[in-house]
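The structure appears below as structure tokens.
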Amino acid sequence: MSEEIVYANLKIQDPDKKEETQKSDKCGGKVSADASHSQQKTVLILILLCLLLFIGMGVLGGIFYTTLATEMIKSNQLQRAKEELQENVFLQLKHNLNSSKKIKNLSAMLQSTATQLCRELYSKEPEHKCKPCPKGSEWYKDSCYSQLNQYGTWQESVMACSARNASLLKVKNKDVLEFIKYKKLRYFWLALLPRKDRTQYPLSEKMFLSEESERSTDDIDKKYCGYIDRVNVYYTYCTDENNIICEETASKVQLESVLNGLPEDSR
């Protein structure tokens, strides 16, 4: 009898345990299902974020590439514009240089023509207004020669020419030598270096290398100075008196003075 009671109790307890076990299984399964669903959502969110990040990086990369390409195009355009500008400036400078040379050549040609015309006018009229020399002077080659109507010592002659912004006659080139021989000058002081001894020698091109007189003027009263007599050079006391002839460089012939001096029928 007691065994039946014990069996009955065990049987009663088993259904309770079974029910508890079933409840426990249901709760555990529910929790496990919820956790799995939450993990799936998290994974999906992460995947979505990664996808968005990848898309964002792609968009940024595209923007960067487009911007870089645009800037490169602008840079190339600026470089081409700079090169074109430099080339245009170079061509303009070259054109201006060529024009300047042409103008310079034309000016030189006009100057040469004006000088030739003026020489022709001067040969007919010694005091023609185109003459590039002071009034009363003689124009020969590129120099003007003025014979002063006075006598003077060598030092006085130097000072007299200096007062006219000219210099005492000096044989410094072939043109001066030709002028002296052409004029057959007599007893005119020359701008030669004073000497301590009296001498003479023929007029020649060797005189081109003579030293300038201004370099030695101390005790000039005790020295000898040179003068020209036709084709010879003589030395006498610097305190003696001789004729004076001054020399200065001729100015440029003015084209207007030549044109105004031409006859009406030749213009």
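Cβ from N, Cα, C; glycine included.
Residues as originally present; substitutions not included.
One entry in Swiss-Prot concerns the mutagenesis experiment Tyr7 to Phe. Its note says: Abolished phosphorylation. According to Swiss-Prot, the mutagenesis experiment Cys118 to Ala carries the following note: Decreased localization to the plasma membrane. Among the mutagenesis results in Swiss-Prot, Cys130 to Ala has the note: Does not affect cell-surface expression but increases its oligomerisation. The residue drawn here is the original one. Residues annotated as domain 'C-type lectin' in Swiss-Prot: 140-247.
Helix, strand and coil residue tallies for the domain 'C-type lectin' (140-247), in that order: 31 helix, 39 strand, 38 coil [DSSP]. Annotation note: Cys118 (mutagenesis position) sits in a helical segment as assigned by DSSP. Between the CA atoms of Cys130 (mutagenesis position) and Cys118 (mutagenesis position) there is a gap of 6 Å. Other Cβ atoms within 10 Å of the Cβ of Cys118 (mutagenesis position) number 22 in total over all chains. In this structure, Cys130 (mutagenesis position) belongs to neither helix nor strand by DSSP; it is coil.
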